[in-house]
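*Asks:* Annotation source Swiss-Prot lists domain 'ABC transporter 1' at 645-869, citing sequence analysis. Annotated domain 'ABC transmembrane type-1 2' per Swiss-Prot: 975-1257, in sequence order. For the mutagenesis of L983 to M, Swiss-Prot gives this note: No effect on estradiol glucuronide transport. The structure shown keeps the original residue. Recorded in Swiss-Prot as a mutagenesis result, Q1090 to E carries the remark: 7.6-fold increase of the estradiol glucuronide transport; when associated with T-1243. Increases doxorubicin inhibition. Under mutagenesis, Swiss-Prot gives S1101 to N with this note: 50% increase of estradiol glucuronide transport. As a published mutagenesis entry, V1106 to C appears in Swiss-Prot alongside the note: No effect on estradiol glucuronide transport. Looking at Swiss-Prot, you'll find the mutagenesis A1243 to T noted as follows: 7.6-fold increase of the estradiol glucuronide transport; when associated with E-1090. Per Swiss-Prot, domain 'ABC transporter 2' is recorded for 1294-1528, and the stated evidence type is sequence analysis. The ATP 2 binding site annotation in Swiss-Prot covers G1328, R1329, T1330, G1331, A1332, G1333, K1334, S1335.
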Amino acid sequence: MALSSFCSSDGSDPLWDWNVTWHTSNPDFTKCFQNTVLTWVPCFYLWSCFPLYFLYLSRHDRGYIQMTHLNKAKTALGFFLWIICWADLFYSFWERSQGMLLAPVLLVSPTLLGITMLLATFLIQFERRKGVQSSGIMLTFWLVALLCALAILRSKIISALKKDAQVDMFRDSAFYLYFTLVFIQLVLSCFSDSSPLFSETVRDPNPCPESSASFLSRITFWWITGMMVQGYRQPLKSSDLWSLNKEDTSEEVVPVLVNNWKKECVKSRKQPVRIVYAPPKDPTKPKGSSQLDVNEEVEALIVKSSHKDRDPSLFKVLYKTFGPYFLMSFLYKALHDLMMFAGPEILELIINFVNDREAPDWQGYLYTALLFVSACLQTLALHQYFHICFVTGMRIKTAVVGAVYRKALVITNSARKSSTVGEIVNLMSVDAQRFMDLATYINMIWSAPLQVTLALYFLWLNLGPSVLAGVAVMILMVPFNAVMAMKTKTYQVAHMKSKDNRIKLMNEILNGIKVLKLYAWELAFQDKVMNIRQEELKVLKKSAYLAAVGTFTWVCTPFLVALSTFAVFVTVDEKNILDAKKAFVSLALFNILRFPLNILPMVISSIVQASVSLKRLRIFLSHEELEPDSIERWSIKDGGGMNSITVKNATFTWARDEPPTLNGITFAIPDGALVAVVGQVGCGKSSLLSALLAEMDKVEGHVTLKGSVAYVPQQAWIQNDSLRENILFGRPLQEHCYKAVMEACALLPDLEILPSGDLTEIGEKGVNLSGGQKQRVSLARAVYCNSDIYLLDDPLSAVDAHVGKHIFEKVVGPMGLLKNKTRILVTHGISYLPQVDVIIVMSGGKISEMGSYQELLDRDGAFAEFVRTYANTEQDLASEDDSKNGVSGLGKESKPVENGILVTDAVGKPLQRHLSNSSSHSVVTNQQHSSTAELQKSGVKEETWKLMEADKAQTGQVKLSVYWNYMKAIGLCISFLSIFLFLCNHVSALASNYWLSLWTDDRPAVNGTQENRNFRLSVYGALGILQGVAVFGYSMAVSIGGIFASRRLHLDLLQNVLRSPMSFFERTPSGNLVNRFSKELDTVDSMIPQVIKMFMGSLFSVIGAVIIILLATPIAAVIIPPLGLVYFFVQRFYVASSRQLKRLESVSRSPVYSHFNETLLGVSVIRAFEEQERFIRQSDLKVDENQKAYYPSIVANRWLAVRLECVGNCIVLFAALFAVISRHSLSAGLVGLSVSYSLQITAYLNWLVRMSSEMETNIVAVERLKEYSETEKEASWQIQETAPPSTWPHSGRVEFRDYCLRYREDLDLVLKHINVTIEGGEKVGIVGRTGAGKSSLTLGLFRINESAEGEIIIDGINIAKIGLHNLRFKITIIPQDPVLFSGSLRMNLDPFSQYSDEEVWMALELAHLKGFVSALPDKLNHECAEGGENLSVGQRQLVCLARALLRKTKILVLDEATAAVDLETDDLIQSTIRTQFEDSTVLTIAHRLNTIMDYTRVIVLDKGEIRECGAPSELLQQRGVFYSMAKDAGLV
C-alpha cells in the first residue's frame, strides 16, 4: 500500500498486477513498475559497479587518450541526458507549485536518473584519461537503460493509441528524446576510441587489433575476422601474424614468475647441503702436513642444516603469478553455470504451455525468446571464460619455458648430469603444455560439483526422493574413479620417464649421427630406441585399457543415474506417472549432469598429469646453481696493483658429493703474463680453466680475477649463424679490428673457400667447417671481444704446424695481438714453452711444478727429465723447437718436489676426470664436421647460401592421403569396426530417448497407473546396456588402434631418419628433428585417439539431434538446411585459417628447441663471455614468435565457437518456436524430446567443429612425421646380390680412379680427379693445408658422400656397387672428435655384443685403458655420461682406438685422431697401430708430421688435387709443398 501511495497521489497504481501483466492477451506493466523498477534498474547497476570499477581504473592506467569526436559526442550526449532528467524534475516542481498533487516517484526517479547520468558522463571522461578505448561497463549500462526504456516506450505507444488517452506532452516528449539519446549512446559505445598516447600499439608496426577493439568486438571476437578472411583467401604466412599483446610477452611474464619462485625458495629456507672434505685419520702422518696424497681416499662429511626444510611450492608460485587474472574466469564460469539451468526450467514452462490449451500464444513466444536469450548469454559467458583460461595457459607456458631456459644457464654440472638435454627439452615441450591444457579445465574442480549439486536440486524438485537412487550410483562411482586416477598417475610417471629416456637417446643419436654412420652402428641404436619405445608403448597400452574402462563408466554413468532414478520413481509408487514434463525436464537435467560427470575424471586425470609435471619442474628449478661469487672478480680500475689471477690453496670439485678434482692449487699470475699449463691426459688442465671460470664448485681457498675473461674451449662451440656473427658474438662490428683478428687467426684464406665469405651460414654446430676452422673461429671470437684475461684450452691442437705457428706468433705469443693480455694456454707443444713467462705442470689434479722454462730445467725435476729424454730419443726426427711436439711423460713417478706434491703414475692409477671438455659440459658437438668448407668460392650470392633449412609449414587443406595413411597405420579393420561401434552406440542412445517419449505419452489407466510400465522400463534399460557395450568397444578399438598407428609412424620416422644421408643432417636443424620425436609424436600418442573419439561422438550426436528435431517438427526442415549451410561455410572459413595457424605454430616451435639445444651445448662459453642476457633475450624472442601463431589460433577457436553456437541457438529458437506454433497437433512427449535435443545441439555443434578443427590441426602431426619419413635415403645398407665375401678385403688394396666428389649438386667439386693406388699393408699419410680435401677423401672412402665421377676399388670390388654396411663394417676409422654415447663402456665398444669380455679386455689393454677401466667400480659396465662427459678427451680417444682394435679390419683410417692429445698418448696410439695393424692398410690424416715420417708414402693434397705423392724422404728431397710443411714443423 505504501508503494502504491509512493507511485500515485491517490494510491491507485500498484507495483504489480497479474491481470494487467500476465493473465491477458495484451500484456503491459503498471505505471508504478515503469516509474520505479524500469527506471531504477540501470541506475542501481551503474552505482553498484562504480566503486570497484573506479578502483580498477585508478590502478590500471593505460595512458592518456586525446579528446576525439567520438568522446566529445558521448560527453555531450551525457550532459543532454542529465539536462533532460533535471528538466523532468523541475517540471515536477513547477507542477507542484501550481497546486497539483504529485506522486513522490515523479520527484525521486528524475533525481536518481539525473545523478546517474552525471556519473555516466564523469566515467566517460575518467575512462578516457585512463586509456580505456571501449568500456564494457558503460555499454552494458546503456543497453540496460535502453531495454528498460523500450518497455516504457511500448506502454506509452499503446496508451497513446487509445481513444480516451490522456497525454502528458512535456513528459512524453522528454521521454522520446531521452530514449533517442540513450539509443545513440548505445550505438556510440559500440565503437572504440583512438589508442592512448605513447602506447605500444602506436609504436608497433603490426599491432594486435584486440587492444583497440570495442567491447562488443571483444566479446564476440569480431576483431580477428580480418585475419580469418585473409586466411580463407590465401594461406597465412608468418609475416601476416600480429605482434603479441605486451602483457602476454616473455618480457612481462617470465620475470614475475622467476622473482616469485626465488621468494618462495627463500621462504622454504631451502639451504644447499654443505660438504666438507676431510682425509681419513692417519696416525703415521706428520701433524703439520696439510697436503693430501692423490692416492689417499677422501671422506666427504655431509653437514645438513639443523631444521627440516620443506620443498618450495611451484603451485603457489604459479597461483601467485597468474591467479589474479585467472580469477576473472571464475565469474564468467559461475554466470555460465547458472544460465545453463535456465534451459530445463524454460523447457518445463514450454511443456506446461503446450499442455495448457487456454494459455495465450504470446507466453509461448516469450518462453522461446527467453530460451534464445539465455542461450546467447550462456555462449558469451562461456567463451569469455575459455578465452581467459587459454590466455592464462599460454602465459604459464611462456613463463615456464623462460624459467627453465634461465635455470639451464646457471645449474651446476652435477645437476646437468641428472637433467639431460632430452629431459630439459621435455620440460619445455610436454610438461609446459600440460599446464597449458590444465588451465582450460581447472575451474571444473569447483564448477563440476556446483553443476551436479544444482542438477540434483532441480531433479529433487521434479522427481522427489527418487533422485537419491541416482545419487547412490554416482557415489558408487567415486572410489572407482579414484582408483583409476591413481593408476593413471602411475602410468603417467612411467610414460614420462620412458619418453625422457627416448628423447635423450635420440638427441645423442642426432648429435653423433656421423660416427654412427662411419661405424655402421645405426641398427644397434635403432634397436636401443625401439626397446625404450616398446616400454613406452606398454605403458600407453595399459593407459588405453584404463581409458576404455573410464570412457565406459563416464558415458554410462548419466544413463545409469537416469535409469535408476526413473525406475525407483515409477516402482516406488504405482501412482507415480512418468509424464513428459517429468521425463524431459529430468532428461535435460541429466544431459547437464552428463558433462560434469564426464569431464571431472578427465580434469582429475589432467591434474594428475600436471602434478607429475609440476614435480618434475620443481625438481629442475630447485637444482643447485653455480656460485659465480665463489670467485672474486675485480674490474681493472678497482684492482690496480693486484695480480691478474690469484689462487690460494684452492680445492675444486665437479660435484659436491664427490671427491675433489683439483687439490691445493696455489699460484699468482701478474698482468700481461703468458702462462702455459702442461701435463698428461686427465691430469686436470681443462679443469683448472673451468675452475677459474667458476664452472666448478670451490670447496675451499681463495680465487681472485682482475678484469674481463674470454675463453676458448678445447672443443669449439659454433652457433647456427654466419661466420661473422659467430666471431662478433653480439658485439658491434669494428671493421679494422675485425680484419686484424681474421688475419691473425688465419681465417682470411678460408673466406675464399666459403661460398659467401664471412656471411656464409656455417650451420648447426659448424657442420660445414673442418675441425681446425672451427677452432680458429672459436679463437677469433675470443680475440675480438678484447678481454683482459684469456683462458685458452689447447686451441692449437686441431690445426696443422704452419697454421699453429702463425696463430702463436700473431695471436698468443709475445708479439701477438694479445701480448698485453693475461693468457693461460693449455698446450702440448714444447716449442712454445721457451717463449712463455710461466709454466704450470699439472699432475693428478695438483700443480707438481711451476716456474719459467729455464727454472724448471734448472730444477731438474720431472719436466726437465722429460725434455732431456724426449730430445735424445727424437732428435733424428725433430729439433727441440718442434712446434707440435707434445708435453708428456710428466706423469711418471718422480721424487717429491719442494711443496710435497707427488707426481703420480699416468697409466697406473689416473685421476678420473669428470670434464676435460669444459666447452659445455655436455655432448661432444663437433662430430659432424663436413668438409663443405672446402668448397671453392664461385660468386654465389649471399642470400643463396643458406645451409640449414628452416622448418617449413605446409599450406592448404590437409590432404586426404594423410587421414588414409593414419587409418592404414591403425589398421583398416579396426578403423571400420570403430565407426560401426560408434554408430551402434548413438543409434541405441536415440532409440532409448525416443522410447522414453513414447513412454511419457502412454495414457494413465483408470486407476491412475501406466499399464506398460515394466515393459517400457525393461526396453529402456536394455537399450542402455547396448549403448554401454558399444561405448566400451569403440573406446577400446580407437585406443588400441592409436597405439598401433603410433608404433608404425615412429618406426617409419626413426628408420628413415637413420637411413638419411649426412647431407640431410647438415641442412636440417636438430631442433626440427627433436620436435618431431617429442611434441609431434606426443600428439600422435596421446591427443589424436582422444580427438577421434570426441569428433566421432560429436558427429553422430549432431546427426541424431537433427533427426529427432525433424521427426518431432517436420516444419523444421525449412530452416535446418539454411542453418546447415551457414554452419558449413563458417566451419570451412575457420578451418582454412586455423589449420595454417597450427602449422605456423608448429614451425615456429622448432627454433625454440634448436636454440635451447645450442645454448645447452655452449653454456660455459656463454657464461665465460657473460652473454647470458643476450641469449635469454633471443630465447624469449623465439618463444614470443611461437606464441604469435598460437594466440590467433586460440582466438580463432573462440571466434568460431561464438558463431556456431549462434547457429545452434537459432536451432533452439526455431525448434521451440515450431513447437509453440504446432502445439495443438504435437504431443507433450515429442515437444519435450525435440526441445531437449535442440538444447544439446548447440554444445554438439560447438564440439563438432572444435573437434573437426582439432582433428585437422592434430593430424598435422602425422603430416609432419610423414614429411621426414619420406625424405631421400642414402644407398641400401645391405645388397645381397653384390655382397662381398666375408674375407673381403683380404689385402686392403685401395685404388682411386679419376675420383671426384662434391657435397651438393649445385656446388663445386671438392676432390678433383684423384688417381692413386695404395697397396695392401701400406702406411700412407695424407697431409695438406686446411680445406685441401683431406677429410673429404675419407668421407668418400666411407661413402658418406657419393662420388660425382670416378670410382674407388678395394681389392677388386667397386665400393659403389655394394651395400653401405657391407662397406663400412669392413673399414675402421678413428675420428678426430671422439664420440661416446650414454650407456655402459662395453656398449660404447661393442654395441652389437659381437665380442666376448676377454676380447674387449684385450682391446682395452692394447689401447692402454685396462688400468683405468680396472680401477672403475663397475669395470666394463661403467656408465658413460651423455657425450662421454665423465671421461677426458684423451681417454675418449683411447676408447675409439679400442673400438678399432676390436674390429681389426684390413683398412684403418685415422682422421687427425691424435690432434687433441699429448705426445705420450700420441706415441701410445702410434705404437699400438704399428704393432696391431702391421698387415693392414693405414691411411692417416695428420697435422703432426713426425707421426707419419716413417710411413711408406705421403699424399699431399691442395685444393682438392694431389700435388705430391711419394715416400717422405723423396718428397723432402724434392723441396716442394711437403718440404715447406716439414720446415714449418721444424722437422728439417
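Cβ from N, Cα, C; glycine included.
Keep in mind the model shows the original residues, not the substituted ones.
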*Asks:* I'd like the number of other C-beta atoms within 10 A of the C-beta of G1333 (ATP 2 binding site), please.
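*Replies:* Neighbour count, Cβ to Cβ under the 10 Å cut-off: 25.
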*Asks:* Measure from the Cα of K1334 (ATP 2 binding site) to the Cα of every one of the mutagenesis positions L983, Q1090, A1243, then give the nearest.
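*Replies:* Nearest in space to K1334 (ATP 2 binding site), counting only the mutagenesis positions, is Q1090.
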*Asks:* Tell me which of the mutagenesis positions L983, A1243 sits in the most Cβ-dense spot, judged by other Cβ atoms within 10 Å.
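*Replies:* When each Cβ's neighbours within 10 Å are tallied, A1243 tops the list.
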*Asks:* Taking only the recorded positions Q1090, A1243, G1328, T1330, which one has a CA atom nearest to the CA atom of V1106 (mutagenesis position)?
*Replies:* A1243
*Asks:* Reported as an integer number of Å, what is the Cα distance between A1332 (ATP 2 binding site) and Q1090 (mutagenesis position)?
*Replies:* 57
*Asks:* Under a criterion of Cβ-Cβ distance under 8 Å and sequence separation of at least 6, what residues of the same chain contact R1329 (ATP 2 binding site)?
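*Replies:* Listed in sequence order: P749, D800, H802, V803, D1502.
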*Asks:* Tell me, how many other CB atoms lie within 10 A of the CB of A1332 (ATP 2 binding site), whichever protein chain they belong to?
*Replies:* 27
*Asks:* May I ask for the distance between S1335 (ATP 2 binding site) and S1101 (mutagenesis position), taken between their Cα atoms and rounded to an integer number of Å?
*Replies:* 65
*Asks:* Quick check: of the mutagenesis positions listed here (L983, Q1090, S1101, A1243), which one has the Cα closest to that of G1333 (ATP 2 binding site)?
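*Replies:* Answer for the nearest of the mutagenesis positions: Q1090.
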*Asks:* Determine, using Cα-Cα distances only, which of these mutagenesis positions is closest to G1331 (ATP 2 binding site): L983, Q1090, S1101, A1243.
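*Replies:* That would be Q1090, the closest of L983, Q1090, S1101, A1243 to G1331 (ATP 2 binding site).
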*Asks:* My understanding is the cutoff is Cβ-Cβ under 8 Å with a sequence separation of 6 or more in the same chain; which residues meet that for G1328 (ATP 2 binding site)?
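*Replies:* Listed in sequence order, they are K1334, V1500, L1501, D1502, R1507.
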*Asks:* V1106 (mutagenesis position) has how many other Cβ neighbours within 10 Å of its own Cβ?
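*Replies:* There are 21 such Cβ atoms around V1106 (mutagenesis position).
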*Asks:* Cβ distance under 8 Å to Q1090 (mutagenesis position), same chain, sequence separation 6 or more: which residues?
*Replies:* none
*Asks:* When the number of other CB atoms within 10 A of each residue's CB is tallied over all shown chains, which of the recorded positions S1101, S1335 has the maximum?
*Replies:* S1335
*Asks:* Going by Cα-Cα distance, which of the recorded positions (S1101, A1243, T1330) sits nearest to L983 (mutagenesis position)?
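*Replies:* That would be S1101, the closest of S1101, A1243, T1330 to L983 (mutagenesis position).
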